[in-house]
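Notes for the one structure printed next.
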Amino acid sequence: MAGGVMDKEYVGFAALPNQLHRKSVKKGFDFTLMVAGESGLGKSTLINSLFLTNLYEDRQVPEASARLTQTLAIERRGVEIEEGGVKVKLTLVDTPGFGDSVDCSDCWLPVVKFIEEQFEQYLRDESGLNRKNIQDSRVHCCLYFISPFGRGLRPLDVAFLRAVHEKVNIIPVIGKADALMPQETQALKQKIRDQLKEEEIHIYQFPECDSDEDEDFKRQDAEMKESIPFAVVGSCEVVRDGGNRPVRGRRYSWGTVEVENPHHCDFLNLRRMLVQTHLQDLKEVTHDLLYEGYRARCLQSLARPGARDRASRSKLSRQSATEIPLPMLPLADTEKLIREKDEELRRMQEMLEKMQAQMQQSQAQGEQSDAL
């Protein structure tokens, strides 16, 4: 009897999270990660270690003479990773050649341009008619590698971070941290934190834990916050530790560095933050804060005083989002976009005419039935 009363009083809203979980797992997840920093800091090795895959098997390392005049290039690599029935489409954006030239003036401009181009493409797609299948190519996170051999951030590091800190979530990383003693690591971390504050460079901010979070999560969250900038070591090689256990790490004459040992480096904290706990928040900050900031700047540029008279601005304020002019496309892309929209409008018109014909036919059949 009590069970029957319980069933009658149960509506079923408690099952809503299960619906979202099934839908999310079926759809899969997209994540775009940018890696930047000078060559030789272990960026490729760390990425392969983080995701247990080889994204750089076809890479050719240029000779030292070729690096003298090397220019920065943007490379995009994609891989689908499945774990426990959950699929993640990972897109890695690499920046080979960054900081390798003798003259590094404005070498960060291609990176800024690439990030803004992804915002521009998303804004264009979002303002179009076909909004169901928008491909999100925006950069959700940038791992910026800092040399362990300097005394903090170099002028190039500061210039790059200033140029992108309002466009992407920055996570600073000290590469090849096994070159430092523990005391040196902590001193370098504090120096970098002080410089970031002094230069007013905004890096990714961890959201505050809810009061109802369990204590283990709060402890892990505090450890991750204290680890920034993450001092990491990457390796896909399996070696034997002092207890003859197989571990991923690096063997030296003075001992073994274990990649997944929290006493040796911050690799586990970085992977936990990047994948297990804050991946979705990185995407939300990208959309709700960084992209919206770009979108607002685009709209403000259209309504600057002097660009249009007051009447034009009044008219613009009444326009819908789909009517707002977007950044100019190349002519070929514009013609292609127009053809696609014309074809979509034609299909919608045909569907509407078909529905009207069916309604008229049903109405005629109803009138005939009434006459009989």
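A Cβ is built for glycine as well, from the same backbone N, Cα and C atoms used for every other residue.
Keep in mind the model shows the original residues, not the substituted ones.
Database features, via Swiss-Prot:
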type    : residues                                     : note
MUTAGEN : SER24 to Ala                                 : No effect on phosphorylation
DOMAIN  : 27-301                                       : domain 'Septin-type G'
BINDING : 37-44, THR71, GLY97, 176-184, GLY234, ARG250 : GTP binding site
MUTAGEN : SER211 to Ala                                : No effect on phosphorylation
MUTAGEN : SER253 to Ala                                : Great reduction in phosphorylation
MUTAGEN : SER312 to Ala                                : Great reduction in phosphorylation
MUTAGEN : SER317 to Ala                                : No effect on phosphorylation
MUTAGEN : SER320 to Ala                                : Great reduction in phosphorylation
Spatial separation of SER211 (mutagenesis position) from LYS43 (GTP binding site) - C-alpha basis, Å: 36
SER24 (mutagenesis position): secondary structure state under DSSP, collapsed to three categories: helix
Candidate binding-site residues GLY37, GLY40, GLY97, MET181, GLU184, pick with smallest Cα gap to SER24 (mutagenesis position): GLY37
Nearest-integer angstrom distance between the alpha carbons (Cα) of GLY37 (GTP binding site) and SER211 (mutagenesis position): 37
Mapped DSSP class for SER253 (mutagenesis position), helix or strand or coil: coil
Tertiary neighbours of SER253 (mutagenesis position) (same chain, Cβ under 8 Å, six or more apart): none
Sparsest Cβ surroundings (other CB atoms within 10 Å) among the binding-site residues GLY37, GLY40, GLY97: GLY40
Residues that sit under 8 angstroms from GLU184 (GTP binding site) by C-beta distance, when 6+ apart in the chain: none
Three-state secondary structure, GLU184 (GTP binding site) (per DSSP): helix
Mutagenesis positions listed as SER24, SER211, least Cβ neighbours within 10 Å: SER211
